[in-house]
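First comes the structure, then the notes that go with it.
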Amino acid sequence: MNPQIRNPMERMYRDTFYDNFENEPILYGRSYTWLCYEVKIKRGRSNLLWDTGVFRGPVLPKRQSNHRQEVYFRFENHAEMCFLSWFCGNRLPANRRFQITWFVSWNPCLPCVVKVTKFLAEHPNVTLTISAARLYYYRDRDWRWVLLRLHKAGARVKIMDYEDFAYCWENFVCNEGQPFMPWYKFDDNYASLHRTLKEILRNPMEAMYPHIFYFHFKNLLKACGRNESWLCFTMEVTKHHSAVFRKRGVFRNQVDPETHCHAERCFLSWFCDDILSPNTNYEVTWYTSWSPCPECAGEVAEFLARHSNVNLTIFTARLCYFWDTDYQEGLCSLSQEGASVKIMGYKDFVSCWKNFVYSDDEPFKPWKGLQTNFRLLKRRLREILQ
């Protein structure tokens, strides 16, 4: 690979930033992706800055009559691929946890997403947040699927807001001491793209990848670095005590600076908008990586109080801040409104693995301490609810 492409730049010129990061939803003539990255190493509760830089690459492979241009436009020279090649080439230790943030002018293409998905699966010690200035061909079904695949792979996908642009301007642009100046319709463009991405990601996923399940559903008593919640659900429409319709899926936190939408809220929003009918009875089961926070527990309890036709059972892998009285009261409020709250045991993990994980027919492999932690968490939950 060309070393001039593989090695990052420190900054870009002001005109380059304004021209390539303009957040107009439909924009022509920008055939390059610019990627500003920030890599941090997690150490305890602190994130230590490790490196920053800028990559540039073509949006899509193109045929060029000039051989040198043809080489440059190859897929491996996309900005995302340049970053992965550079990052993996540093031979970083597997026992370190890395937090990567990309600020990109365009969201990644499908071939890049395939590589990013594989990279995340092979590096469970890495988390990736992608803040995009624009969405590439977002009206096309295949490109919407690209965003869903990133989301499903565990990457956090969001639209760049004012704070993101100002941060990029300060850290990745030769700004000569000048402040970032938003352009005409900046806020309107952000709102439009934000709504579009939220709509794309609002529907449940079919399943998750094995490395995500093993990382996020491991029933540790102290689970550092699990900063988001995953929720697997089954929903049955019942008539005369028999199921006549079934649906299942997976939700995860949406990275939303306005609402910080937890997985429970994602489910309620989807369920109320697309499914709920007052004359139908529902049996809903959740398998969650974390028990609900006080705010989500309160919303779910209020929902159950208003909808007596919904019966909810919650199996949780871990108890979130179980020593905190607000979290304890949240669990109690769920129980008081009729929700059955339980700790996930071995059979529940196996059931999740079979129904919500792309397992390729591989069996579930229990981790050391699963049964011991289950008993401890079960006893703790019983003490909270009694």
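Cβ from N, Cα, C; glycine included.
At each noted position, the model has the original residue.
Model confidence over the domain 'CMP/dCMP-type deaminase 1' (29-145) stands at 83, taken as the mean pLDDT rounded to a whole number. What Swiss-Prot lists as domain 'CMP/dCMP-type deaminase 1' is 29-145.
Per Swiss-Prot, the feature Zn(2+) 1 binding site maps to His78, Cys109, Cys112; the stated evidence is sequence analysis. The number of other Cβ atoms within 10 Å of the Cβ belonging to His78 (Zn(2+) 1 binding site), over all protein chains shown, comes to 27. DSSP gives His78 (Zn(2+) 1 binding site) a coil state; it is part of no helix or strand.
Among the sequence features in Swiss-Prot, the mutagenesis site Asp140 to Lys is noted as follows: About two-third loss of anti HIV-1 activity. Long-range Cβ neighbours of Asp140 (mutagenesis position) (same chain, at least 6 residues apart, Cβ-Cβ under 8 Å): none.
Annotated Zn(2+) 2 binding site per Swiss-Prot: His262, Cys293, Cys296, in sequence order. Non-local contacts of Cys293 (Zn(2+) 2 binding site) by the CB criterion (under 8 A, 6+ apart in sequence, same chain) comprise His262, Cys320, Tyr327, Gly330.
Cβ neighbour count for Glu264 (mutagenesis position) (all protein chains, 10 Å cutoff from its Cβ): 25. Here Swiss-Prot describes Glu264 to Gln as a published mutagenesis experiment; the accompanying note says: No effect on Vif binding.
Following the DSSP three-state reduction, the secondary structure of Glu264 (mutagenesis position) is helix. The active site, proton donor annotation in Swiss-Prot covers Glu264.
The Cβ of Leu268 (mutagenesis position) lies under 8 Å from the Cβ of Glu299, Val300, Phe303, each of which sits 6+ residues away along the same chain. Under its mutagenesis entries, Swiss-Prot includes Leu268 to Asp with the note: Resistant to HIV-1 Vif and abolishes Vif binding.
Annotation of the mutagenesis experiment Phe271 to Ala in Swiss-Prot: Resistant to HIV-1 Vif and abolishes Vif binding. With a 10 A radius on its CB, Phe271 (mutagenesis position) counts 19 other CB atoms from all the protein chains.
Under DSSP, Cys272 (mutagenesis position) is assigned to a helix (H, G or I) in the three-state scheme. Less than 8 angstroms from the CB of Cys272 (mutagenesis position) sit Phe303, each of them six or more residues away in the same chain. According to Swiss-Prot, the mutagenesis experiment Cys272 to Lys carries the following note: Resistant to HIV-1 Vif and reduces Vif binding.
The DSSP secondary structure for Ser277 (mutagenesis position) is coil. Per Swiss-Prot, mutagenesis Ser277 to Asp is noted as: Resistant to HIV-1 Vif and reduces Vif binding.
Cβ contacts within 10 Å of Tyr282 (mutagenesis position), excluding its own Cβ and spanning all protein chains shown: 18. In the three-state DSSP classification, Tyr282 (mutagenesis position) falls within a strand. According to Swiss-Prot, the experimentally introduced change Tyr282 to Ala is described as follows: Resistant to HIV-1 Vif and abolishes Vif binding.
Experimental mutagenesis at this site is recorded by Swiss-Prot as Glu337 to Ala, annotated: Resistant to HIV-1 Vif and reduces Vif binding. Cβ environment of Glu337 (mutagenesis position): Val300, Ala301, Glu302, Leu304, Ala305 lie under 8 Å away, each six or more residues apart in the same chain.
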Chain-internal residues, separated by at least six, CB under 8 A from Cys296 (Zn(2+) 2 binding site): His262, Glu264, Arg265, Gly330
For the Zn(2+) 2 site built from His262, Cys293, Cys296, further residues of that chain with CB within 8 A of the site's CB center: Ser229, Ala263, Glu264, Arg265, Pro292, Pro294, Glu295, Ala297, Glu299
Among Phe271, Ser277, Tyr282, which are recorded as mutagenesis positions, the nearest neighbour of Cys109 (Zn(2+) 1 binding site) by Cα: Phe271
Spatial separation of Phe271 (mutagenesis position) from Tyr282 (mutagenesis position) - C-alpha basis, Å: 11
